[in-house]
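Let me begin by presenting the structure, written as structure tokens, before commenting on it.
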Amino acid sequence: MNNNDIEYNAPSEIKYIDVVNTYDLEEEASKVVPHGGFNYIAGASGDEWTKRANDRAWKHKLLYPRLAQDVEAPDTSTEILGHKIKAPFIMAPIAAHGLAHTTKEAGTARAVSEFGTIMSISAYSGATFEEISEGLNGGPRWFQIYMAKDDQQNRDILDEAKSDGATAIILTADSTVSGNRDRDVKNKFVYPFGMPIVQRYLRGTAEGMSLNNIYGASKQKISPRDIEEIAGHSGLPVFVKGIQHPEDADMAIKRGASGIWVSNHGARQLYEAPGSFDTLPAIAERVNKRVPIVFDSGVRRGEHVAKALASGADVVALGRPVLFGLALGGWQGAYSVLDYFQKDLTRVMQLTGSQNVEDLKGLDLFDNPYGYEY
């Protein structure tokens, strides 16, 4: 999409979809989402090596089948920060759901609420707090902040999020500038609609702006003090998102973080960074259960959820697959994806002898000496 486009025609159909696997959803979504919007959602930095590394990293550790473990009807439910959720996954904060469907974040929110897990609301949402809240219908929500340069604007946004019902804040700290996203550059991509939550600090509403313009209006000089100030002002638990190094996890906890979010931003930021799953074990070891860990980047199967939990995560966050489901069927399509993950995880739990989520966290993994080519 470019500035000459008059109208962005996102899909609008609402229907449940059949999900065989989430990889196929990407190709299906490419047929219904406008070219620029699809490539914004699906794309990553550079030639997308790190996106491929996110997928290949799962092959570095394998699951042992376990026999005669006295397991039947595994229980996928768990709890994080006092929220009981149906399965150990939540919705990741993603900008601009309206690229995938006309219902925007409100559609995703309804799917998340109907399923029974937590919605992470992005500051770069194309919908208002009120619209998203209507979709959630009382369901739990966390709020992800991209910081403004003006601290008072940050405080105002945090106050609004808290008034809206947010029970935790996610500080995305890995995006002080945009990654070099080749697809968006080639497409001359600009956002076709506004970002009402952060338009107060943009030079405009975000409509017609590029990602570089938007990141340029946000705070680049994020410091440990910002973690302290967000926690102190909001009075809410703060997750620091974008952690890929154990020392950063340790710093965040010491400066007041109540949770660590292991993520490489879906491979959309630093090019030639490690596959996100490869970084998780060392971070979990350093965290040593002091605070909960959320993991994202590359989760596509029930096996991936199981491996992440066995490697130290408490829950995982789902991103692109849910948006592809939204594109293909609105809230019902997004719900179908969440339902697929639960059913796939239940199957994995049965085959690994895991009656509940705590059993998953205790699984031993096989270190694959052959790597991806095994």
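Glycine is treated like the rest: Cβ placed from N, Cα and C.
Contacts of His265 (active site, proton acceptor) defined by a Cβ separation under 8 A and a same-chain sequence distance of 6+ are given as Thr172, Asp174, Ser175, Gly179, Gly242, Ser297, in order along the sequence. Per Swiss-Prot, the feature active site, proton acceptor maps to His265; the stated evidence is a curator's inference.
The number of other CB atoms found within 10 A of the CB of Tyr146 (pyruvate binding site), across every protein chain shown, is 26. The feature pyruvate binding site is assigned by Swiss-Prot to Tyr40, Tyr146, Arg181, Tyr215, His265, Arg268, with experimental evidence given as support.
In sequence order, Lys51, Asn54, Asp55, Ala57, Trp58, Gly266, Ala267, Gly275, Ser276, Phe277, His304 are the residues near Gly298 (FMN binding site), counting only same-chain partners six or more apart with C-beta under 8 A. Swiss-Prot lists Pro93, Ile94, Ala95, Ser122, Gln144, Thr172, Lys241, Ser263, Asp296, Ser297, Gly298, Val299, Arg300, Arg320 with the feature FMN binding site.
Positions annotated as domain 'FMN hydroxy acid dehydrogenase' by Swiss-Prot, on the basis of sequence analysis: 14-370.
Cβ contacts within 10 Å of Tyr191 (mutagenesis position), excluding its own Cβ and spanning all protein chains shown: 26. Looking at Swiss-Prot, you'll find the mutagenesis Tyr191 to Leu noted as follows: 12-fold decrease in activity and 3-fold decrease in affinity for (L)-lactate.
Swiss-Prot documents Tyr191 to Phe as a published mutagenesis change and attaches the note 4-fold decrease in activity and 6-fold increase in affinity for (L)-lactate. According to its DSSP assignment, Tyr191 (mutagenesis position) is coil.
Under its mutagenesis annotations, Swiss-Prot gives Tyr191 to Ala the following note: 18-fold decrease in activity and 92-fold decrease in affinity for (L)-lactate.
Annotation of the mutagenesis experiment Tyr215 to Phe in Swiss-Prot: No significant change in catalytic efficiency, with a 4-fold decrease in activity and a 4-fold increase in affinity for (L)-lactate. Affects the pyruvate release rate. Note: Tyr215 (mutagenesis position) has non-local neighbours Tyr146, Ser175, Thr176, Val177, Ser178, i.e. same-chain residues 6+ apart with C-beta under 8 A of its own C-beta.
For the published mutagenesis Tyr215 to His, Swiss-Prot gives the following note: 18-fold decrease in the catalytic efficiency. The catalytic reduction of FMN is affected more strongly (33-fold decrease) than the pyruvate release (5.4-fold decrease).
If you count neighbouring Cβ atoms within 10 Å for each of the binding-site residues Arg181, Lys241, Arg268, the highest count belongs to Lys241. Remark: Asp296 (FMN binding site) has Ala92, Trp261, Val262, Ser263, Gly266, Ser276, Val316, Ala317, Leu318, Gly319 as non-local neighbours, by Cβ distance under 8 Å and separation of at least 6 in sequence.
For Gln144 (FMN binding site), the Cβ neighbour count at a 10 Å cut-off comes to 24, with all displayed protein chains included.
The Cβ neighbour count for Ala95 (FMN binding site), using a 10 Å radius over every protein chain in view, is 22. All chains included, 26 other C-beta atoms sit within 10 angstroms of the C-beta of Pro93 (FMN binding site). Ranking the binding-site residues Pro93, Ala95, Gln144, Lys241 by Cα distance from Arg181 (pyruvate binding site) puts Ala95 first. When the alpha carbons of Pro93 (FMN binding site) and Arg268 (pyruvate binding site) are compared, the span between them is 14 angstrom.
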